[in-house]
Amino acid sequence: MTSFQEVPLQTSNFAHVIFQNVAKSYLPNAHLECHYTLTPYIHPHPKDWVGIFKVGWSTARDYYTFLWSPMPEHYVEGSTVNCVLAFQGYYLPNDDGEFYQFCYVTHKGEIRGASTPFQFRASSPVEELLTMEDEGNSDMLVVTTKAGLLELKIEKTMKEKEELLKLIAVLEKETAQLREQVGRMERELNHEKERCDQLQAEQKGLTEVTQSLKMENEEFKKRFSDATSKAHQLEEDIVSVTHKAIEKETELDSLKDKLKKAQHEREQLECQLKTEKDEKELYKVHLKNTEIENTKLMSEVQTLKNLDGNKESVITHFKEEIGRLQLCLAEKENLQRTFLLTTSSKEDTCFLKEQLRKAEEQVQATRQEVVFLAKELSDAVNVRDRTMADLHTARLENEKVKKQLADAVAELKLNAMKKDQDKTDTLEHELRREVEDLKLRLQMAADHYKEKFKECQRLQKQINKLSDQSANNNNVFTKKTGNQQKVNDASVNTDPATSASTVDVKPSPSAAEADFDIVTKGQVCEMTKEIADKTEKYNKCKQLLQDEKAKCNKYADELAKMELKWKEQVKIAENVKLELAEVQDNYKELKRSLENPAERKMEGQNSQSPQCFKTCSEQNGYVLTLSNAQPVLQYGNPYASQETRDGADGAFYPDEIQRPPVRVPSWGLEDNVVCSQPARNFSRPDGLEDSEDSKEDENVPTAPDPPSQHLRGHGTGFCFDSSFDVHKKCPLCELMFPPNYDQSKFEEHVESHWKVCPMCSEQFPPDYDQQVFERHVQTHFDQNVLNFD
């Protein structure tokens, strides 16, 4: 019966494609059309094909020829489609007497449809025709060929034969089964007693096996309890490790933030320190340049002084001559009056008039010379103003160049800071990636341990079930042995049929028990193997956990090292702050020390100028009115603030120059003289006044020297000194140095007053506490840089 049921299942796949109008024979060399229908059970594909196979094919490769199945147009899934293929005649087989059939093959190589067999035969003479009545009792005659009729009969007989053969085979199978059952039951009857003995022996063995299984079960329970406890411990360890990793990560993030802040502060402090150093160097250079320019200007002013002194001496000489001539004229007028009173001689009057005319011509010539000299003096002043303006423009250009240089330095610093920031970002990214990797590994280990724990629980349940089943089987086996004895006693009086039925009932429990024992033993073996595998995996996981703990310890050590590095950088930053504070203090002290000599010089200038004017005014008998304002410095103090700085960046404005005080005119010719001099104090610094010059100012000589006598007689309000020279003065010890003294040696002398640390070369001001300085030096030896208590 099974063969009849399997046939439609096997042929069901071949009905997905149905071939229509298949003839029994075709001509060998003629074109052949193949009509087929695609059912909803198949989905067409462009790589599907239809082949001509010999009957008896085994695989899809046994085709004779094939054509690709075209994809139907406007195809809708779940619908039936009719298709046509045309095979060319020269691809078809010859008349060989073999049977062929069409087969539809998918792109996967599956055959989903097959046609009825057919042959390729050449045309033959007209066969004999036969007439036969219709089977439907319709009183109609059907004309067929003899061969067709014979084929129909053969097909019917073949079908009947196949059905009969199938029935015979089924009956033979049934008889064979019945005979086998009879023989088996007879054999079972003969061997039943022997089996009872064997079962009793097996029962004893099973009792021993159950005891051993109980012992093994207890051992497995102990192992399971140990494994569960270890799993709990491992889970707790994993939780603690994860908490520690999270804490370390938070600490690492906070340390990174602190490190970034410290680096940022350090960079800011370094930038400030560099800018202050650059400003200090610029100020030094500016001071050197100003000193050089001052020396040049002093030399130029000295030359101008000499020129002015010569011109003024000539002017005073001419003024004295004019005064003498006026006195002579007055005397002559008096004489003329007296002479006119005494004598009225015309000749004398003509002579006197002619002398008067000559004297007036001389006076006019002297006036013209005075005007010419005044013009020359004004030209010299204009040239000096132009040189000052050129100097101012040069200084402005120099400042522009300095600003450009500062901008370039700032850009370089910014680029360096960006590079450092990129390096720190990459390092932080790598550390974060490593921490994430550690987290993933810990999570995977925790999941693996959970799975192992669940498997252990499952195995424990299976062991409990097996122990319960073994106990139940023992009880059932004892009951069945008693029933077996009763059945054996009753089977003697029964017929063979009933005995056969009882035999069928009795041996089934024993076979089931034996099978169950075998299954239980196999399960126990499998469980032991699984437990061994689990223990191995557990040991491996334990080893992995130890490795992860070691890695965590390594990362903790690295974090500790990072903390130490960060602390060292913080110490360095604090040292930099201290150095910067000390540099600022030193800068302020230098500023004060440089301002104090400037104030002293200004006080000396203010104290000297009134004395000079006083001496000149006392000699003439009248008091001069002087302004109390301080003189405007030509280049200003570079270390002073912008508001209190004298002068505007070295610019020299002629309109702001303090003019000399106006004297009471001694005669009318002085109003026409054009003379402008700056109100700068060209006297020497404190303590450098020449004693001979002061004596000459106090003691007026009695010799009738016309130029000098006229200068001291009228007083111009200037204290010119041709022997003036600039000296260098130490701002700390006030030691004087000649003007041509080397600048580097002068700076070395000034720096020698400072206290220098022999370890770090850090400078301290001269008034710095000696104990604090010694404590700073000792900090380099006890490895505590920040110990300034």
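Cβ atoms here come from the backbone N, Cα and C positions, even for glycine.
Substituted residues are absent from this model; it holds the original ones throughout.
Note: Cys733 (Zn(2+) 1 binding site) has non-local neighbours His753, i.e. same-chain residues 6+ apart with C-beta under 8 A of its own C-beta. Per Swiss-Prot, Zn(2+) 1 binding site is recorded for Cys730, Cys733, His749, His753, and the stated evidence type is sequence analysis.
In the three-state DSSP assignment, the secondary structure recorded for Cys760 (Zn(2+) 2 binding site) is coil. As annotated by Swiss-Prot, Zn(2+) 2 binding site applies to Cys757, Cys760, His776, His780, with the evidence given as sequence analysis.
Swiss-Prot gives this note for the published mutagenesis Gln771 to Ala: Normal affinity for ubiquitin. DSSP assigns Gln771 (mutagenesis position) to a helical segment in the three-state reduction. Long-range Cβ proximity for Gln771 (mutagenesis position), meaning a same-chain Cβ under 8 A and a gap of 6 or more residues, is found for none.
A mutagenesis experiment is reported in Swiss-Prot for this position, Glu774 to Ala, and the note states: Reduced affinity for ubiquitin.
Under its mutagenesis entries, Swiss-Prot includes Arg775 to Ala with the note: Normal affinity for ubiquitin.
Experimental mutagenesis is annotated in Swiss-Prot for Gln778 to Ala, with the remark: Reduced affinity for ubiquitin. Spatially close to Gln778 (mutagenesis position) yet at least six residues away along the chain is no residue at all, judged by Cβ distances under 8 angstroms. Annotation note: Gln778 (mutagenesis position) sits in a helical segment as assigned by DSSP.
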**OP:** State the Cα to Cα distance, in Å, between His749 (Zn(2+) 1 binding site) and His776 (Zn(2+) 2 binding site), rounded to an integer.
**Re:** 24
Subject >> Arg775 (mutagenesis position) versus binding-site residues Cys730, Cys757, Cys760 - nearest by Cα >> reply: Cys757
**OP:** Let me know the DSSP-derived helix, strand or coil state of Cys730 (Zn(2+) 1 binding site), please.
**Re:** coil
**OP:** Show, in sequence order, which residues other than Cys757, Cys760, His776, His780 on the same chain lie with their Cβ within 8 Å of the centre of the Cβ atoms of the Zn(2+) 2 site.
**Re:** Pro758, Met759, Glu762, Val777, Thr779
Subject >> His749 (Zn(2+) 1 binding site) - helix vs strand vs coil (DSSP) >> reply: helix
**OP:** Indicate the candidate from His749, Arg775 with the smallest number of other Cβ atoms within 10 Å of its Cβ, considering only these recorded positions.
**Re:** Arg775
**OP:** Just name the winner among His753, His776, His780 (the binding-site residues) by count of other CB atoms within 10 A of its CB.
**Re:** His776
Original post:
Around the Zn(2+) 1 site (Cys730, Cys733, His749, His753), what further same-chain residues have their C-beta within 8 angstroms of the site's C-beta centre?
Top reply: Pro731, Leu732, Leu735, Val750, Ser752
Original post:
Around Cys760 (Zn(2+) 2 binding site), how many other C-beta atoms are within 10 angstroms of its C-beta?
Top reply: 13
